[in-house]
Amino acid sequence: MQRIRIIDSHTGGEPTRLVIGGFPDLGQGDMAERRRLLGERHDAWRAACILEPRGSDVLVGALLCAPVDPEACAGVIFFNNSGYLGMCGHGTIGLVASLAHLGRIGPGVHRIETPVGEVEATLHEDGSVSVRNVPAYRYRRQVSVEVPGIGRVSGDIAWGGNWFFLVAGHGQRLAGDNLDALTAYTVAVQQALDDQDIRGEDGGAIDHIELFADDPHADSRNFVLCPGKAYDRSPCGTGTSAKLACLAADGKLLPGQPWRQASVIGSQFEGRYEWLDGQPGGPIVPTIRGRAHVSAEATLLLADDDPFAWGIRR
């Protein structure tokens, strides 16, 4: 029998499953190399942890790793039901909250290595977490895609740690009782982008679709379709970073000015940015602040005679 030790948390309603023991050894390379090894040689462990019957399509997994730099707090590899993520904002907040719950860190600034670079997380005295993300930028403005059954949809392509297609003029109602329609709409947009080979820089797959609308209690409300076709319950840390990059590029948000981003279920992140290297008009360095709550400590058991020990593959 195999055992996987986990800490579950949620950040604004979006769950994170932190793996703290039981996965195969991935060597001493950087997080990008370890992610490659996990995907190529040990992907069954991701599936066992995230897929049904032990997980769900809503879960984001976070494998806790020893960092390359001994001055860093931790390394982490993020994954979900469809594969691997470069960075995850809500997951980083969940990681920090879980490490604090375990007594491994206290309030202060902590460096975390990810497959797309190092981020800086601050655990505040009130329990909230700020994540100083990897640089974000808008790659292309108002790109149009013809979506079968919908028509022409225009949006910005931006990087916030993952690739996003950000749409404001969509005509959809962003509400918790309209999730099926929102999912169908964003899935169709994502499929059209893929079919028409519309991609991020260097051919990066656009695997997140983000819709925006007004919100009475925040600067904006969003609906984010994640890889694997689940929607983000949180306001999405990397998605908010991509949004800040677009606002900065359009001159609609000043450096240091707060931006309150609400999710489709009403949870909120606060975002701010500064220009990378102090150069206006280029990439930004976004900081996202939110809160996570630990919901479980558990050990997943993978019995030798369990036909679904390694997940239900569809």
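A Cβ is built for glycine as well, from the same backbone N, Cα and C atoms used for every other residue.
Original residues only.
The shown structure was predicted, so the numbers you read here are calculated from the model rather than taken from an experiment.
Long-range Cβ neighbours of VAL60 (mutagenesis position) (same chain, at least 6 residues apart, Cβ-Cβ under 8 Å): GLU14, PRO15, THR16, ARG17, PHE78, PHE79, ASN80, LEU85, CYS88, HIS90, GLY91. Per Swiss-Prot, mutagenesis VAL60 to Gly or Phe is noted as: Loss of catalytic activity.
Among the mutagenesis experiments that Swiss-Prot reports, CYS88 to Ser is described with the note: Loss of catalytic activity.
Summarising the annotation, Swiss-Prot assigns active site, proton acceptor to CYS88. CYS88 (mutagenesis position) carries neither a helix nor a strand DSSP state and counts as coil.
Annotation comment: Swiss-Prot describes GLY89, HIS90, HIS208, ASP232, GLY237, THR238 as substrate binding site, evidence class similarity to another entry. The 10 Å shell around the Cβ of HIS90 (substrate binding site) contains 34 further Cβ atoms across the protein chains shown.
A mutagenesis experiment is reported in Swiss-Prot for this position, CYS236 to Ser, and the note states: Loss of catalytic activity. Annotation for CYS236 (mutagenesis position): spatial neighbours GLU14, GLY89, HIS90, HIS208, GLU210, ASN222, VAL224, SER263, criterion Cβ-Cβ under 8 Å with sequence separation of six or more.
CYS236 (mutagenesis position) carries neither a helix nor a strand DSSP state and counts as coil. Residues or ranges marked as active site, proton donor by Swiss-Prot on the basis of similarity to another entry: CYS236.
Under the three-state DSSP scheme, VAL60 (mutagenesis position) falls in the strand class. Within 8 Å of the Cβ centroid of the substrate site, not counting the listed residues GLY89, HIS90, HIS208, ASP232, GLY237, THR238, the chain contributes GLU14, CYS88, GLY91, GLY160, GLY161, ASN162, VAL224, SER234, PRO235, CYS236, GLY239, THR240, SER241.
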